[in-house]
Amino acid sequence: MQFTKLATILLVSLMGSAAIAAPATNNAAVDAAADATPAVEKRGFGCPFNENECHAHCLSIGRKFGFCAGPLRATCTCGKQ
């Protein structure tokens, strides 16, 4: 019984560390226009509760708009188009 618990904990921890250490594979074609104006992403700045604060932050750094995106809408994403 102890061996089963130990083996389970070891297996889960190894899978977790492998998931963190694995490089991301991105084989998608990149659009040249998308590369010219990358989005700026920062945590906080009002997200996820005050999207207007995120928008104001993006305007203050010279971007055209801002919105809350990402997991749980916790990242302020600024766009330029």
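Note: Cβ is positioned from N, Cα and C throughout, glycine not excepted.
For Phe49 (mutagenesis position), other Cβ atoms within 10 Å of its Cβ number 9. For the mutagenesis result Phe49 to Ala, the note given in Swiss-Prot is Complete loss of antibacterial activity.
Quoted from Swiss-Prot for the published mutagenesis Glu51 to Ala, Lys, Arg or Gln: Important increase of antibacterial activity. This mutant may act by selectively inhibiting peptidoglycan biosynthesis through complex formation with the cell wall precursor lipid II (1:1 molar ratio) thus inhibiting cell wall synthesis. No change in hemolysis induction and cytotoxicity. Around Glu51 (mutagenesis position), taking its Cβ as the centre, 16 other Cβ atoms fall within 10 Å, counting all chains.
Look at Arg63 (mutagenesis position): DSSP puts it in coil. Among the mutagenesis experiments that Swiss-Prot reports, Arg63 to Ala is described with the note: Important decrease in antibacterial activity.
Counting only residues at least six positions away in the same chain, the Cβ atoms of His55, Cys58, Leu59, Cys78, Gly79 sit under 8 Å from the Cβ of Phe65 (mutagenesis position). Looking at Swiss-Prot, the entry for mutagenesis of Phe65 to Ala says: Complete loss of antibacterial activity.
Per Swiss-Prot, mutagenesis Lys80 to Ala is noted as: 3-fold decrease in antibacterial activity. For Lys80 (mutagenesis position), other Cβ atoms within 10 Å of its Cβ number 13.
Candidate mutagenesis positions: Phe49, Glu51, Lys80. Nearest to Arg63 (mutagenesis position) by Cα distance: Lys80.
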